[in-house]
Amino acid sequence: MNGGHIQLIIGPMFSGKSTELIRRVRRYQIAQYKCVTIKYSNDNRYGTGLWTHDKNNFEALEATKLCDVLEAITDFSVIGIDEGQFFPDIVEFCERMANEGKIVIVAALDGTFQRKPFNNILDLIPLSEMVVKLTAVCMKCFKEASFSKRLGAETKIEIIGGIDMYQSVCRKCYIDS
């Protein structure tokens, strides 16, 4: 085996996916791996780079398709991808990079605000060596939260926002509201 593999970090909004992605990439940096992170360029909530909801910042390339950054990442051995659910080529890209010996770490929502699979992100599960599903805290009853609930009536899937537009909720609070 060439050492390449895929690590998938999934969960609802506010579960710490981006924070965990940054932690893992930093861990490889400490071990002297050449690392790069990629963020979805339409996510400009906090400015350039990769941002967590608690305003931690990490340098990142920006793209709407991962194939657009292939040339820029050839010299890196660890690739971190934030908001993986928004990249239409996430599955093919991750499989190709892992097969080329690269470590690929993806942070992504597993479900939409309607609790449906988010694009093709779940197709990465059988291709991943490691899958972690994080939970958040329900913003209504403070129990474990596995779901993202959108505030408002907008039905479009790709609406990028933070605490102003979404809540993490448990099953009961999702159903009750």
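In case you wondered, yes, glycine gets a Cβ from its N, Cα and C as well.
Heads up, this one's the original sequence, none of the swaps are in it.
From a predicted model like this one, the values you see are computed outputs, not experimental measurements.
Annotated active site, proton acceptor per Swiss-Prot: GLU83, in sequence order. Per Swiss-Prot, the feature ATP binding site maps to GLY11, PRO12, MET13, PHE14, SER15, GLY16, LYS17, SER18. Swiss-Prot lists PHE113, ILE157, GLU158, ILE159, ILE160, GLY161 with the feature substrate binding site. The Zn(2+) binding site feature in Swiss-Prot is assigned to CYS138, CYS141, CYS170, CYS173. One natural variant named in Swiss-Prot is ILE90 to Val, and its note says In strain: Bangladesh-1975. In Swiss-Prot, the entry for natural variant ALA153 to Thr states: In strain: Bangladesh-1975. The structure shown retains the original residue. Among the natural variants in Swiss-Prot, ILE163 to Asn has the note: In strain: Bangladesh-1975. The residue drawn here is the original one.
Annotated features, which come from Swiss-Prot, shown on the structure.
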residue : record                       : CB count, 10 Å
GLY11   : ATP binding site             : 24
MET13   : ATP binding site             : 23
SER15   : ATP binding site             : 25
GLU83   : active site, proton acceptor : 23
ILE90   : variant position             : 23
PHE113  : substrate binding site       : 24
CYS138  : Zn(2+) binding site          : 22
ALA153  : variant position             : 5
ILE163  : variant position             : 12
CYS173  : Zn(2+) binding site          : 19
PRO12 (ATP binding site): tally of other CB atoms within 10 A of its CB: 27
Nearest recorded site to ALA153 (variant position) by CA-CA distance, among recorded positions SER15, GLY16, LYS17, ILE90: SER15
Spatial neighbour of CYS170 (Zn(2+) binding site) that is closest, considering only the recorded positions LYS17, GLU83, ILE90, PHE113 and their CA atoms: PHE113
Per-residue Cβ crowding (10 Å cut-off), top of binding-site residues CYS141, CYS170: CYS170
Distance, ILE90 (variant position) to GLY11 (ATP binding site) (CA atoms, angstrom): 17
Nearest-integer angstrom distance between the alpha carbons (Cα) of ILE90 (variant position) and CYS138 (Zn(2+) binding site): 29
